Every structure is written in C-alpha cells, then in structure tokens.
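Novice: Taken from Swiss-Prot, the feature domain 'G-patch' covers 235-283. Annotated domain 'RRM' per Swiss-Prot: 306-385, in sequence order. In Swiss-Prot, a published mutagenesis experiment is listed as D319 to K, annotated Abolishes interaction with SF3B1, SF1 and U2AF2. Abolishes regulation of alternative splicing. Here Swiss-Prot describes D319 to A as a published mutagenesis experiment; the accompanying note says: Impairs interaction with SF1; has minor effect on interaction with SF3B1 and U2AF2. Looking at Swiss-Prot, you'll find the mutagenesis R375 to A noted as follows: Impairs interaction with SF3B1, SF1 and U2AF2. Abolishes regulation of alternative splicing. According to Swiss-Prot, the mutagenesis experiment Y376 to A carries the annotation: Impairs interaction with SF3B1, SF1 and U2AF2. Abolishes regulation of alternative splicing. Recorded in Swiss-Prot as a mutagenesis result, F377 to A carries the remark: Impairs interaction with SF1 and U2AF2 and abolishes interaction with SF3B1. Abolishes regulation of alternative splicing.
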Amino acid sequence: MSLYDDLGVETSDSKTEGWSKNFKLLQSQLQVKKAALTQAKSQRTKQSTVLAPVIDLKRGGSSDDRQIVDTPPHVAAGLKDPVPSGFSAGEVLIPLADEYDPMFPNDYEKVVKRQREERQRQRELERQKEIEEREKRRKDRHEASGFARRPDPDSDEDEDYERERRKRSMGGAAIAPPTSLVEKDKELPRDFPYEEDSRPRSQSSKAAIPPPVYEEQDRPRSPTGPSNSFLANMGGTVAHKIMQKYGFREGQGLGKHEQGLSTALSVEKTSKRGGKIIVGDATEKDASKKSDSNPLTEILKCPTKVVLLRNMVGAGEVDEDLEVETKEECEKYGKVGKCVIFEIPGAPDDEAVRIFLEFERVESAIKAVVDLNGRYFGGRVVKACFYNLDKFRVLDLAEQV
C-alpha cells in the first residue's frame, strides 16, 4: 500500500475544463437535432399511403378500351411537418419560423422614420395653429366694435400691451427748469425778441425739444450793449441767466470775495460715489496741510539710536515708576540700553517733559518711532522723533527739535 493511495488522483479532464464542457454541450445538441430529423422522416414515410389506380369496370368493351385514371398519391393531412414528440414548443432547440436574425433585413428603420415624420407633421400643425391664433388676436385687437366704432372695453390685456409699448417707445422725460429761472424769465422786459423763443412753453412736455437750427444770417441777434461779447462767449442768454442766478455781475470777479479765479477748479473724492469742488488755491493749502500733518517721512530721513518722546506726561506729572514702565514698554521693539527723563522748566505743557530712549540698534529705534508717533497715551498724543546720539551722550537734552 502506497503512502498517497487515499488521495484522489486528478483526471485528465480537469486540465481541459475551460473548453471541454462547451464542446460536449455542442455535440449533445447536434445529436438531439439529428435524432429529431431522422424520426420525423421515418414517421412521414410510414404514415403516407399510396392508392392504386382507379379502373372503370362498368363500361363495356374490350380491355384495350378500358381507361385507367391515375390519381396522385394521397398524403394524410397534418403529417407534412411533424413536430417531434420528445420536445415542447417552448424549447430553444426547436427552430422557429419568425426567429429574429440580425443579419436578415427588417422594417425597423422604416418604422422609426415613419414615427419621426409623424411627430414632425404634428409639430408643424401645432405651430401653424398657434400662428393662426396670433393673427386672429391681432385682427380682433384692431377691429372696432359697437355703434361708436370704439375698441372693445373687455380687451384689458390688449390695452396693457399697448400701454407698455407706448412707454417703451417714448423717450426720456425732460427735467423741468427751476422755479427761480421761470420767475426771472417773467421779470425780463418784452423788448427782447429772443427771450420769447427761448422761454419754455410747457413744463409738462414729455420729451426734450431740440433748439431750432438757423443759418448764420437768420440767427436772432442779442441786443447790443456792454455785455454783448460776454453773451456771445457764454453761448446765449440761457447761460447768462444761470450765471446771474449764482451772483455774477458784469465787471466783478468770480469767487466768494470777488477776487477772481486764476486756477481751474478741481474735484476731491470724499467717498466711493461722492466728491466736492475745491478752488485751486484751496487745493494748494490742503496739500501743504497734509504734508505738515504727517511729518513721519521727514523724521525717518535721519535715523539714530536715540528716540525722543514728548507729550507723554505734563509738567509736574513725572513719578518714580515712569522710567521703568517706559523702558519695559519699549523693550518689545528691541533692547533698550538707557532711559532718561528730562524736564524743561518754563516750557509749554506738551514740550516740558522729554523721555529719551537709547536702543542698541537703529532698526529698533525706527520701529519705536513708527509705532509711537501719534499714539494716544493717557489722553495725550505722543510725539516721537530721533535725537542726536553725541548730544545725548554729553547730556545736552534741551536742544530745540
């Protein structure tokens, strides 16, 4: 007895397991189909009967005159295409007469084309019907009704449509002139022929009417006088009236104090969508004020290691903790070497007390000046600047800054 006798030995069929099963199934199907065909042929030959020729024995005469009528063999009905008894009609092996064959042409394309044409025809009919209804509504809208030949009052929708169309076609509304100009217009004398033409005829007009265009020889002339050249330059009496409304008089200068304007007006932006008009001289003053109010750029031109702080405390407010607190506060900008507090007697309150801070690096001093200048401390605005290092070391602390 061997050591491996109890183990199953694999047969050679497992090696061809991937294709042998399908091949065996095909062979079995072919055998079944062949058996069905042979069985049907044998049954057809057994059940078909052939009758003998018919001989008419009643008629007299010789045997040569006898007529033999041959009739075709009679085949029993229903046995032409027998169905094998071993298979049902629903099995796959039985060939069907209407079985679908993808290689055989069918009417699918014709059916799809017919349905597409039908949908297109239906769509065209709906579109034509909609056009006819629209034309009918348009005719009914313009058609008059009643004895007075007035439009039908029930067509509210048509009236709304006409109203909207009228609003769209109408131009922008003109703004009525101010009442002050109208009042001054009434006060003007009647001996000016051009005044009557330029007067607004109706304030309720919906659209602005352009001025009439004249040839050079037909243009109305303004009256002769000392202000004729000015009126010609100002473009007519309308501009003259506007200037008079804002206080212009012949021979006087423009401006609040009649000083005249030597520079053009400028506009200063105050917000995202707002601004104000500034006279040229005022712009120069504002620019100088801005340069004076922000002298930080001037301070940073000559940096040193010594920072001078003014207006931190008033005269007589210096205590023992001020030096320590100031030094600790300025340690965040860099290492502070020395802190000195000096008070000038008889000086103004914002210049009386000076606090000097000596940093080890110039960069730390610059950070301190940028951060402390303009900062609020105890209700006061701190003034920070640089101080000469040599004068600080010899304790010359009262120099004018």
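Just so you know, glycine gets a Cβ as well, placed from its N, Cα and C.
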Novice: If you count other C-beta atoms within 10 angstroms, which of the mutagenesis positions Y376, F377 is the most crowded?
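Specialist: Neighbour-count leader: F377.
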Novice: Drop a 10 Å sphere on every Cβ of the mutagenesis positions D319, R375 and tell me which sphere holds the fewest other Cβ atoms.
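Specialist: With the mutagenesis positions D319, R375, fewest surrounding Cβ atoms within 10 Å: D319.
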Novice: Any idea what DSSP makes of F377 (mutagenesis position), helix, strand or coil?
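Specialist: Strand, per DSSP.
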Novice: Can you tell me how the residues of the domain 'RRM' (306-385) break down into helix, strand and coil by DSSP?
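Specialist: DSSP classes over the domain 'RRM' (306-385) add up to 21 helix, 27 strand, 32 coil.
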Novice: Kindly state the mean pLDDT of the domain 'RRM' (306-385) in the predicted structure.
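Specialist: Over the domain 'RRM' (306-385), the predicted model scores a mean pLDDT of 90.
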Novice: Cα of D319 (mutagenesis position) to Cα of F377 (mutagenesis position): how many Å, rounded?
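Specialist: Cα-Cα distance, D319 (mutagenesis position) to F377 (mutagenesis position): 16 Å.
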